[in-house]
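Listed features, source Swiss-Prot:
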- ALA51 to Arg: Fails to undergo self-association in the presence of NVJ1 or ATG13 (MUTAGEN)
- ASN60 to Arg: Fails to support the Cvt pathway, but does not affect the PMN pathway; when associated with R-62 (MUTAGEN)
- ASN62 to Arg: Does not affect self-association in the presence of NVJ1 but fails to undergo self-association in the presence of ATG13. Fails to support the cvt pathway, but does not affect the PMN pathway; when associated with R-60 (MUTAGEN)
Amino acid sequence: MGSCCSCLKDSSDEASVSPIADNEREAVTLLLGYLEDKDQLDFYSGGPLKALTTLVYSDNLNLQRSAALAFAEITEKYVRQVSREVLEPILILLQSQDPQIQVAACAALGNLAVNNENKLLIVEMGGLEPLINQMMGDNVEVQCNAVGCITNLATRDDNKHKIATSGALIPLTKLAKSKHIRVQRNATGALLNMTHSEENRKELVNAGAVPVLVSLLSSTDPDVQYYCTTALSNIAVDEANRKKLAQTEPRLVSKLVSLMDSPSSRVKCQATLALRNLASDTSYQLEIVRAGGLPHLVKLIQSDSIPLVLASVACIRNISIHPLNEGLIVDAGFLKPLVRLLDYKDSEEIQCHAVSTLRNLAASSEKNRKEFFESGAVEKCKELALDSPVSVQSEISACFAILALADVSKLDLLEANILDALIPMTFSQNQEVSGNAAAALANLCSRVNNYTKIIEAWDRPNEGIRGFLIRFLKSDYATFEHIALWTILQLLESHNDKVEDLVKNDDDIINGVRKMADVTFERLQRSGIDVKNPGSNNNPSSNDNNSNNNDTGSEHQPVEDASLELYNITQQILQFLH
């Protein structure tokens, strides 16, 4: 630290040799003494701060330089919350035209900006404007320290929008193209910190940062690559930005696909996450596959790194939404690795994305359906169905519901004893889980060539199909009531005597249907609907001469439509009993 004051003797410029006032000479003497015992003193208050402040306000350039260097060294070692009295002299130094002072003052402010409270106070005291001015200068060290300080300030949420609207983004974008790697790192890091809110991302895009970030994906520096891939990943969260990227950045996808093979694990992960966000749009779902993304993704979902597995399975999940990609994904060898991901019981997200992808692939071509069953996906999903978080159960039940829609899959599902999972799932308190399970169960009761498994599951497990029908008839939830009635009708239309007898001879089921018929009939009567002539409606609210009541009529229309549909199904069922 003694070197901070040694410049008093050597400089020859006029400001350096300005006469030193007595109070300044005293401050120098005191400061040298304080520095000898610096580990025992607080330089942010009392005598040490007063001595430093005296030097800051001196007309002698050497004294200002000494103060700046002292502040830089002290703040590097001792970082804590400070007062306005500490920041004010540093901000004064920041406005100096002397490069040495600028470098040291920016460094000191950047050091203090590590503290969360200081970040807010620096911006409140007008620190952004002089920092922006320093960024726009020619001195590389000054640029580097000024950008580093803004990077630190931008980690505080309260500051982000102020920085975004301060005029800092354009010089930051310019400095991101600097030939000096330290400046480039700090600038891209600062831009990344500005991508955590939609409003700030919009400012960033408007400042022209996107083409720079995309071009820097080719950087040989892993830090710059990481900052740029992460920033672009965040920018791609917004639909408007994805559309703009699609129009203006034709090489973005191919660059990100290449980075999935980066030696840096975090770059690889962020590139994959960026592709995941882009794949929210249909056009990108196709483009990622065309750019050769599948071989990288199938390798990454088998990685030992959980963040990489999560990023890659989330990406393939989005890509699998597009029907044209389904066969290509299956051919690329994803099915068995996806099934293995269902064993990640410590990661609910990985399980959810894996099941969701399997669901998207399940009901495509006959070839894919066959490979799906051969992969062990049904058995693994059945195994997890009753022993996994609700979010995973929801995805599994949706997968079963999709599979059960295809007539060619029904017997395979029944032979896999899927009813052992579906029936208990109908008890779930989560309506999505119970509804999907019930829909799958209903479809499996419709148009199958062999009803042996249906008959075996009539009253077991958990009261069996019979119990499910009775519970859903009593649910007071129109969707569930509809599923129960439709299932009963399918069983009665099965042309299987044993199945028909099970339904017809069950008083609880038949009484439930009759009660539903009575309730829906009364509901429709109260609404003025003649169930014997549905086209006739006595409700005055629908009368052309009473147009002011149209809103009232439209409010009740969905309920009336649901009641009419339920009533009609009950009548079809009851005809089988005559």
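Just so it is clear, glycine is given a Cβ too, placed from its N, Cα and C backbone atoms.
Although substitutions are noted, the structure shown does not include any of them.
ALA51 (mutagenesis position): 25 other CB atoms within 10 A of its CB, across all protein chains. Fewest Cβ neighbours within 10 Å among the mutagenesis positions ASN60, ASN62: this applies to ASN60. The distance from the Cα of ASN60 (mutagenesis position) to the Cα of ALA51 (mutagenesis position) comes to 14 Å.
Between the CA atoms of ALA51 (mutagenesis position) and ASN62 (mutagenesis position) there is a gap of 14 Å. Under the three-state DSSP scheme, ASN62 (mutagenesis position) falls in the helix class.
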